Amino acid sequence: MCAQYCISFADVEKAHINIQDSIHLTPVLTSSILNQIAGRNLFFKCELFQKTGSFKIRGALNAIRGLIPDTPEEKPKAVVTHSSGNHGQALTYAAKLEGIPAYIVVPQTAPNCKKLAIQAYGASIVYCDPSDESREKVTQRIMQETEGILVHPNQEPAVIAGQGTIALEVLNQVPLVDALVVPVGGGGMVAGIAITIKALKPSVKVYAAEPSNADDCYQSKLKGELTPNLHPPETIADGVKSSIGLNTWPIIRDLVDDVFTVTEDEIKYATQLVWGRMKLLIEPTAGVALAAVLSQHFQTVSPEVKNVCIVLSGGNVDLTSLNWVGQAERPAPYQTVSV
């Protein structure tokens, strides 16, 4: 694996050893109805059943355990991060396991259920405006005040390596898999998965999926350079509002085969399909990946890509904000970038 990347496959292997005793081996489920709709064999990696309700515990726990020194006296005074909710919950849970205080910078617009969950796990919440600039500024201030160590939600190498353990499990659970489809925000999960897949089974495709309202990953691939969102994105998929960053971009640029964008209606439709057909209460961010596969444009993907694994990234749903339920129409075509 090229030395220009922030992690190697060896880091993912170490992460697997580091965290496997404290996370769930999440199931892979199928749906014959969704297979018929998609025209492919779909396999759903159910990270909504993971501890803290999303895949984020993998990276958070790997990062926290990497901070634990040989002597208790050297333990960090605190850990700090910014998060729309899921990473904040995961980091707080992981830090609590090791007896470390956690401070989470949360956008004021984050779902209420996620804010309450972060508090329930024992973190101190600090609010910020829903922009990358505000998050970074407030995070730096809290780090100075607490003398805490930053655990970035998607650019920290230990976090990326932890998320890559998803792919290790998928290759064992679905040995004939042809492709993985992963929702992308900051890119930690898709980068970790891409590193793992291309090291172990490079013929398997890795596709990223994101809202068209937050399409920095698509734009970056299109232009061949890192192109962050200029304005705070408006999307119901709150877990993928962040832009990809300096550590995830090179991996995405080189190892992710395609980036698909989907509309808000497509996300709503796909999310409700999973609710109705599979009886799984996923959050809209998890619906982004299925929305990509159900789009007409995905039909241009080779029919040889028959067995497709979709990562259902989380299930932390704010039930009080579901005023859009029943409003979505069937998906329409969307964009893709081929490399």
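Using N, Cα and C of the backbone, Cβ positions are placed for all residues, glycine too.
The pyridoxal 5'-phosphate binding site annotation in Swiss-Prot covers Asn86, Asn154, Gly185, Gly186, Gly187, Gly188, Met189, Ser313. When Cβ atoms from all protein chains are considered, those within 10 Å of Asn154 (pyridoxal 5'-phosphate binding site) total 26, not counting its own. In the three-state DSSP classification, Asn154 (pyridoxal 5'-phosphate binding site) falls within coil.
Cβ-based neighbour count (10 Å, all protein chains) for Asp178 (Mg(2+) 2 binding site) stands at 19. DSSP gives Asp178 (Mg(2+) 2 binding site) a coil state; it is part of no helix or strand. Feature annotation from Swiss-Prot assigns Mg(2+) 2 binding site to Asp178.
What Swiss-Prot lists as Ca(2+) 3 binding site is Glu210, Ala214, Asp216. In three-state terms derived from DSSP, Asp216 (Ca(2+) 3 binding site) belongs to a helical segment. Taking Cβ-Cβ distances under 8 Å and a sequence gap of 6 or more within the same chain, the neighbours of Asp216 (Ca(2+) 3 binding site) are Glu210, Thr227, Pro228, Asn229, Ser243, Ile244.
Taking a C-beta cut-off of under 8 Å and a sequence gap of six or more, Asn247 (Ca(2+) 4 binding site) has these contacts in its own chain: Cys6, Gln155, Glu156, Pro157, Ile160, Ala191. According to DSSP, Asn247 (Ca(2+) 4 binding site) sits in a coil region rather than a helix or strand. Sequence annotations record features per position, and here Swiss-Prot assigns Ca(2+) 4 binding site to Asn247.
Under mutagenesis, Swiss-Prot gives Lys51 to Ala with this note: Impairs ATP-binding inducing a 80% decrease in enzyme activity. According to DSSP, Lys51 (mutagenesis position) sits within a helical segment.
Quoted from Swiss-Prot for the published mutagenesis Cys113 to Ser: Abolishes S-nitrosylation. Taking Cβ-Cβ distances under 8 Å and a sequence separation of 6 or more, the neighbours of Cys113 (mutagenesis position) in its chain are Gly85, Asn316, Val317, Asp318, Leu319, Thr320. For the recorded site, Cys113 (mutagenesis position), the DSSP three-state label reads helix.
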Of the recorded positions listed as Lys51, Asp178, Ala214, the one whose CA lies nearest the CA of Gly186 (pyridoxal 5'-phosphate binding site): Ala214
Cβ-Cβ neighbours of Gly185 (pyridoxal 5'-phosphate binding site) (radius 10 Å): 31
For Asn86 (pyridoxal 5'-phosphate binding site): intrachain residues, at least 6 apart, with Cβ closer than 8 Å: Thr52, Gly53, Ser54, Lys56, Lys114, Gly239, Ser313, Gly314, Asn316
Integer Å distance between the CA atoms belonging to Asp178 (Mg(2+) 2 binding site) and Gly187 (pyridoxal 5'-phosphate binding site): 21
